[in-house]
Amino acid sequence: MRSRILAIVFAARHVAALPLAAEDAAATLSLTSSASSTTVLPSPTQYTLPNNDPNQGARNASIARKRELFLYGPSTLGQTTFYPTGELGNNISARDVLLWRQDAANQTATAYREANETFADITSRGGFKTLDDFALLYNGHWKESVPEGISKGMLSNCTSDLLFSMERLSSNPYVLKRLHPTKDKLPFSVESKVVKKLTATTLEALHKGGRLFLVDHSYQKKYTPQPGRYAAACQGLFYLDARSNQFLPLAIKTNVGVDLTYTPLDDKDDWLLAKIMFNNNDLFYSQMYHVLFHTIPEIVHEAAFRTLSDRHPVMGVLNRLMYQAYAIRPVGGAVLFNPGGFWDQNFGLPASAAIDFPGSVYAQGGGGFQAGYLEKDLRSRGLIGEDSGPRLPHFPFYEDAHRLIGAIRRFMQAFVDSTYGADDGDDGALLRDYELQNWIAEANGPAQVRDFPAAPLRRRAQLVDVLTHVAWITGGAHHVMNQGSPVKFSGVLPLHPAALYAPIPTAKGATGNGTRAGLLAWLPNERQAVEQVSLLARFNRAQVGDRKQTVRDAFAAPDLLAGNGPGYAAANARFVEDTGRISREIAGRGFDGKGLSQGMPFVWTALNPAVNPFFLSV
């Protein structure tokens with residue numbers, strides 16, 4: 001009985017009390033009966049390092065008890081990192097599910113209501129007769145669930161090759177790589193005269209000059225689409241044009257059936273279909289690759305939870321960043337990736353493929369913690385640095401991410417310095433913090449965190465890196481690919497369908513002229529389109545501003561401000577100021593005299609810290 005009470009106490013810490021009805025308990029994944037009587041103890045009134053705690057014995061006993069009750073369980077939603085189990089782990093999972101349901105309830109109800117209104121409006125206007133009619137999906141609709149609306153230019157410029165290519169440098173930057181002039185081979189050939197006409201040079205010269213880039217979704221060929229739906233497994237070649245200095249598409253290869261290769265010189269509808277097929281693959285990738293942005297911070301937090309006292313300053317910050325984090329896998333398994341669930345209802349490839357994909361990435365070495373540091377990752381793919389080719393003239397994702405991470409890093413540096421004392425060149429305070437060192441050892445040991453800094457942690461810069469990366473994932477990287485991004489950018493129809501509804505062509509010229517017998521045959525019908533937008537709208541979190549849950553609010557929890565002293569409060573004030581400046585610049589974006597924003601014919605705002613939640617929201 002005592003262990004059950006302790007589990008509930010630990011699970012409730014840092015979370016406001018929630019009244020749980022019996023039906024909620026029954027509906028939330030076998031919530032234990034004792035959780036319905038959860039009481040909440042206050043968060044620590046003072047965060048302190050273990051060596052400064054006057055009650056180290058009780059502190060150590062509390063950690064030992066957590067280790068007994070919070071265990072590493074099997075991975076769920078693909079074979080990646082451990083998911084919590086044990087009495088405390090199960091209670092925390094159930095607690096987070098309830099928090100998630102509470103946060104999502106209004107968004108879900110609003111999106112469903114707006115979906116019904118949108119469908120009624122579309123049908124009253126005669127439905128989709130041309131591609132232009134997809135504007136009926138958005139014009140005047142989704143004002144509450146997606147108050148910022150879809151990206152300016154995403155509809156009006158949807159046939160633009162520059163829009164298509166620049167999405168790789170903004171909405172989905174995690175799959176693009178530059179082909180190294182000597183280390184990478186050309187993935188497929190493109191007819192020489194076509195390359196010459198498009199680029200005024202040769203494919204080999206582009207490669208040798210470091211001007212050739214690849215997105216490879218050929219791995220999707222191993223998955224079988226659902227009945228009545230279809231999918232290619234596209235590879236896309238892109239190039240940096242030496243004349244215009246623009247990043248442009250060169251060719252798309254389908255890798256299925258007769259394996260057609262399309263280029264911008266093809267019939268305009270054939271080429272547009274190729275881009276649609278590519279984007280269908282890309283949407284699958286972004287939605288399932290982002291699962292790693294859940295599992296990586298989860299396992300880092302799990303290791304910390306088993307080794308750090310709740311009174312440790314670092315634990316306080318990590319708990320804040322991991323608000324409701326353990327809801328996503330059980331909720332996803334229950335309603336999104338279950339057979340016939342929301343995924344199967346909307347996407348071409350089945351939920352079984354979606355679950356398999358992140359595990360496949362992880363099995364092939366993906367999901368490394370330090371490898372995911374922003375600049376290290378981008379440099380490894382040749383997107384920054386000039387070792388393998390000329391600099392990209394515009395890289396919207398990196399431009400915004402670099403500034404946001406800079407603000408996070410400044411906060412974390414000040415937080416670490418205020419916690420461990422002014423940095424005088426002696427980082428011995430880190431080595432004396434046995435809880436911190438136990439965390440690093442746990443992460444490298446039982447937790448099996450891939451590519452985590454080695455134990456012992458000797459330099460506070462390493463700790464700053466770790467904390468910065470966790471906060472960047474929860475409040476930045478995740479939202480580039482999920483949260484509000486799909487409904488505003490990467491999932492906007494007609495260019496980004498979740499499923500294709502006609503077979504992949506066996507010859508060019510099969511697209512007609514944009515009538516229902518042409519391109520519309522591959523695209524969702526009116527009801528399917530509304531269902532796609534509704535699902536993606538439910539990923540958005542429109543209320544976080546009113547709830548003080550944005551990235552700007554990440555470190556402003558009252559218990560953290562009260563329990564960490566004036567240095568922490570000053571760091572938070574600086575962070576709020578920095579992110580406010582970033583937010584105002586992003587929110588104020590529009591088109592320049594050339595009709596471009598950050599070099600793109602659409603306005604990208606996915607990293608606005610005053611709009612995004614600070615946590616892993618969905």
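Every residue gets a Cβ built from N, Cα and C, even glycine.
No noted substitution is present; original residues retained.
Annotation source Swiss-Prot lists domain 'Lipoxygenase' at 47-618.
Mutagenesis annotation in Swiss-Prot: H290 to Q, described as Loses manganese cofactor and abolishes catalytic activity; the structure shown retains the original residue. Sequence-distant neighbours of H290 (mutagenesis position): residues of the same chain at least 6 apart with a C-beta under 8 Å from its C-beta are H478, M481, N482. Secondary structure at H290 (mutagenesis position), taken from DSSP and collapsed to helix, strand or coil, is coil.
Look at Swiss-Prot and you will find H290, H294, H478, N482, V618 tagged as Mn(2+) binding site, backed by experimental evidence. In sequence order, A104, I328, N482, Q483, R538, F539, R541 constitute the residues six or more apart from V618 (Mn(2+) binding site) in its chain with CB-CB distances below 8 Å.
Spatially close to H294 (mutagenesis position) yet at least six residues away along the chain are A325, I328, R329, H478, L616, judged by Cβ distances under 8 angstroms. Mutagenesis annotation in Swiss-Prot: H294 to E, described as Loses manganese cofactor and abolishes catalytic activity; the structure shown retains the original residue.
Recorded in Swiss-Prot as a mutagenesis result, G332 to A carries the remark: Increases the hydroperoxide isomerase activity severalfold and chnages the regiospecificity of the enzyme, slightly shifting the position of oxygenation from the n-6 toward the n-8 and n-10 carbons. May do so by changing the interaction of the hydroperoxides with the catalytic metal. Classification of G332 (mutagenesis position) by DSSP places it within a helix. Using a 10 Å Cβ-Cβ cutoff, G332 (mutagenesis position) registers 22 neighbours.
Among the mutagenesis entries in Swiss-Prot is L336 to F, noted as: Increases the hydroperoxide isomerase activity. Within the same chain, residues at least 6 positions away in sequence whose Cβ sits under 8 Å from that of L336 (mutagenesis position) are F342, W343, A351.
Quoting Swiss-Prot on the mutagenesis of L336 to V, A or G: Changes the regiospecificity of the enzyme from C-13 toward C-9 with formation of 9S- and 9R-hydroperoxy fatty acids.
Long-range Cβ proximity for F337 (mutagenesis position), meaning a same-chain Cβ under 8 A and a gap of 6 or more residues, is found for L77, W343, A351, A354, I355. Here the residue is the original one, but Swiss-Prot notes a mutagenesis experiment at this spot, F337 to V or A: Abolishes catalytic activity.
The note that Swiss-Prot attaches to the published mutagenesis F337 to I is: Changes the stereospecificity of the enzyme from 100% 13R- to 69-74% 13S-hydroperoxy fatty acids and increases the oxygenation at C-9, producing mainly the 9S-hydroperoxy stereoisomer from linoleic acid and the 9R-hydroperoxy stereoisomer from alpha-linolenic acid.
Annotation of the published mutagenesis F347 to A in Swiss-Prot: Changes the stereospecificity of the enzyme from 13R-HPODE to 13R-, 9S-, and 11-HPODE with almost complete consumption of 11-HPODE to 13R- and 9S-HPOTrE as end products from oxygenation of linoleic acid. Does not affect oxygenation of alpha-linolenic acid; the original residue is retained in the structure shown. Counting every protein chain shown, the Cβ of F347 (mutagenesis position) has 25 other Cβ atoms within 10 Å.
Listed in Swiss-Prot as a mutagenesis experiment, H478 to E is described as follows: Loses manganese cofactor and abolishes catalytic activity. Under the DSSP three-state reduction, H478 (mutagenesis position) is assigned to helix. Around the Cβ of H478 (mutagenesis position), 25 further Cβ atoms fall within 10 Å across all displayed protein chains.
The Cβ of H479 (mutagenesis position) has 29 neighbouring Cβ atoms from other residues within 10 Å, across all protein chains displayed. Swiss-Prot documents H479 to Q as a published mutagenesis change and attaches the note No effect.
What Swiss-Prot says about the mutagenesis result for N482 to Q or L is this: No effect.
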Measure from the Cβ of N482 (mutagenesis position) and count the other Cβ atoms within 10 Å, all protein chains considered.
24
Using the alpha carbons only, what distance in Å do you get between H479 (mutagenesis position) and G332 (mutagenesis position) once rounded?
17
Other than H290, H294, H478, N482, V618, which residues of the same chain sit close to Mn(2+)? List them in sequence order, counting a residue when its Cβ is within 8 Å of the Cβ centroid of the site.
V291, F293, I328, H479, M481, Q483, L616, S617
Given the model, what does the mean pLDDT over the domain 'Lipoxygenase' (47-618) come out as?
97
Determine, to the nearest whole angstrom, how far the Cα atom of F347 (mutagenesis position) is from the Cα atom of G332 (mutagenesis position).
15
